[in-house]
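Structure record follows, encoded as structure tokens.
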Amino acid sequence: MIVYSLLLLILYDFLPKVVTFDTVCIGLCHCVGNVVDCSSLDLSEIPTTIPNNTRILLLSDNEIESIDKSRLKGFYFLQTLDISNNIIRHIDFEFFYNLPNLKILNIRKNRLARIPRGSHELGHLEKLDLRSNLISTVTSEELSYLAAVRSVDLSRNLISYLPKPTTSAKVNIEKLDLASNSITDIGTDHFSSFNTLVTLKLARNHITTLNQFSFSRLRKLESLDLTRNMIREVRFLAFNQLPSLQNVSLARNDVYRLDDGMFYACEGLKHLNLSTNRVQAVTEGWMFGLTSLEVLDLSYNQIQSFHISSWSHTPKLKWLSLHSNRIQSLPSGSFRVLRQLEELILSANSIDSLHKFALVGMSSLHKLDLSSNTLAVCVEDGAVLYNTSMPFLRSLRFTNNQLRVIPKRAFERFPALEELDLTDNPIATIHPEAFEPLELKRLVMNSSSILCDCQISWLASWIYRLKLDKSSIIAKCSYPPPLADLYVVAIDTANLTCHNDSPRAKIVRQPVEVSTLIGEKARFTCNVYGASPLSIEWRVMENGQPRVLVQDSATFLSINRTAVVNGTFDERELAAAELLLDNVAMTDNSEYQCVARNRFGSDFSTHVKLQVYQAPKFTYTPEDMPLLVGQTAKFLCAATGTPRPEIKWAFEQIPFPAAEARRLYVTPNDDHIYIMNVTKEDQGAYTCHATNVAGQTQASANLIVFENFFHYPESPDLSPMLIKKRDALKIDCSCDLISSRQRMVWKRQQQVILFLKKAKFSDNDQILTLTQTTFSDSGEYSCELWVDDTILMRKITMVKVVNEDEFVSSEATLTQRVQRIRAMASKLVDNIKSTGNGIYLMASCSAFGLMILGVITSICICIAKCSCNQNHVFNVLPVQV
């Protein structure tokens, strides 16, 4: 086709002039240069008089129903064809052969049921607009052909199923619009062959779920629009492998479940819209990976809480909307990690309290919207915002928060504030210097409840000084009656006077601090004076946030009022409020506040503490401890109580013997007392005293010191006792056992010896004798000295039963040792004799002494051999207490 076109262009001057190559604009169409406009002419077919050198042909808004192949033949220069808004049902597939250089084809708003056949022959086509037709079916091949077109619009059709396209040799597509169809499922990897795609629109379809890898391999995708579907779940890795993705919209769906890691590997995402869904919480899991996010819209959801750590994954966030959710309170440091946040929208929630550190750390915030909550207390009680500093905040919206009083320097923590919106608040009292030190450029308010007395006289001059727009400041008087409905700025300051009997609610008797024991009662009182009716509430601080108390089985609220004469509005009343807490628990240990209100304002008492005390109660008590001399005593004593009890120890003798000998140790944060190397002097009763302001308790334990030791200790040479088969085995563990307090327990191979016919015990079980030993009697034998449930010491003996040959061999070894010693002594004497010097006598005496030593050694070895036949100790293990 391209070769054919070039040939015609070359031969153009040599061909006869025919109608199809006419360059004259004839008929109703309007021609300007290479642009021919035949739109809105009620044409039923394409005119035959259109110049063949046309580059842009506009045929929109006509009545064309079909296009046959003979139309526009020879239009080799045509680049743009607009046949939108007709009633085209059919286009001959050979029609497109006539348009080899067409770049833009607009067929929107027609009645095509399929993508026109032959359109894939348009090798230079860059934009194809099929919006608002009747296309219901798209084949894999047709999708593959579309991959060669840079921009494709198939929105507002009837497509319900999207097949997976076949592999295309040419992929140029950058923008694909499938919005407003009936697609229910996009499957996995459906768009993977469109790897050049930059923008994908799937809004207004019927998609219900986003599965893993739904958009995988679209590494150039920057914008993804899934608005107005029926998506309920977004699965793990649904947006994986999208490194260029910058904008995602999931607004107006039914999303309630967001899997952890759904945005994993989306480091480039900057804008995320999740508004108008059913998201209930902001969690660290699904926020993971959003390190470049700048804009996050979570408005119109069902969020009740958010994890503070979740924001750590979005350090670059600049704009955050939580408008119209179900948040009731803001915890400490709610947005502390969002150092770059510039605008925060928290309007239309149910927020009634802020932690005193809820908004700290937001040093870059420029705009804050707290409208339509119940946060009047944050302004009226200056202590709430005292710890909140926003040095760069320029705009604050605080509309519809039931604000009645603006105290002195209410907004001083926002020194850069320029715009303040207080509309839809029943403001009654604006104290002098309420807006200091601000230099506001815009103030918006519309209150008709102002109490016009001397305290409001400054307002008009302040408005004039700052040159504020008076039309945005509606402040009308409601009291006193002569000034009702007058604008404050229009009243002469001489008429704004104060009386001693102000109608404002005022606390005339502050509550005081209360101390009580756990399980007892606590009572607070608060007296209020002002215009009736007065309302009084009690608040308690819990985890830095106030909570209004309501009456229940353990909380009693009462108000005694003075009589109201004639029931008129101008009357005053004195109300005495009482808060009674019954059966006080440790959880009641907090700060309490009395809040008084009437239509003219509110007053807040100081925060007073309820000190709940609990008498000491032992969690661990010391226990009696038997020990041997030289061992270490360790007594444990621990107690709980409020305030924390002080632990002290006492000994029945004063002073501590161990303390004088510097053997008594107590370490910080340790509930033990240590007595090192105990002696008999340390024996006695030790008493632990736990004391605090609520009371004291004590517990005692006895230290019993014994002086036992084994009479026959052996060196731990690891050699076993050798016993000849059928001989008797005797193990002696004599240790001056006290039979009334102590007992000896024998074990073989760590098992208690209970029933063994040939085992005999004597001397209060201190001696064990085994008769007729066999090879099976070899092993480990131990004797343990016990006092009640405490072991004092243990001795282990290793026994080996051998046959007669092995036993004789061991005896021969002992005899050889004696003979060697004697030979050495004789040799030494012979050497000395050979010297022949004058010290022969001295040397002889030395040799004689050596011989005597050898004899004594031989005797000791023999005694040792005999002793081994009776008792051989392997080791003595002291018991550590």
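Cβ from N, Cα, C; glycine included.
Where a substitution is noted, the model still shows the residue that was there originally.
Per Swiss-Prot, the feature domain 'LRRNT' maps to 24-50. Here the domain 'LRRNT' (24-50) has a mean pLDDT of 89 out of 100.
For the mutagenesis of L102 to F, Swiss-Prot gives this note: In wk26; small body phenotype. The structure shown keeps the original residue. The DSSP secondary structure for L102 (mutagenesis position) is coil.
Among the features that Swiss-Prot reports, domain 'Ig-like C2-type 1' is placed at 503-611. Applying DSSP to the domain 'Ig-like C2-type 1' (503-611) sorts its residues as follows: 3 helix, 63 strand, 43 coil.
According to Swiss-Prot, the feature domain 'Ig-like C2-type 2' maps to 616-704.
The domain 'Ig-like C2-type 3' annotation in Swiss-Prot covers 716-785.
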Three-state composition of the domain 'LRRNT' (24-50), taking helix and strand from DSSP: 0 helix, 6 strand, 21 coil
Folded-back contacts onto the domain 'LRRNT' (24-50), same chain, C-beta under 8 angstroms, at least six residues removed: 56-65, 67, 71-72, 75, 77, 82
Neighbour tally for L102 (mutagenesis position), based on other Cβ positions within 10 Å of its Cβ: 26
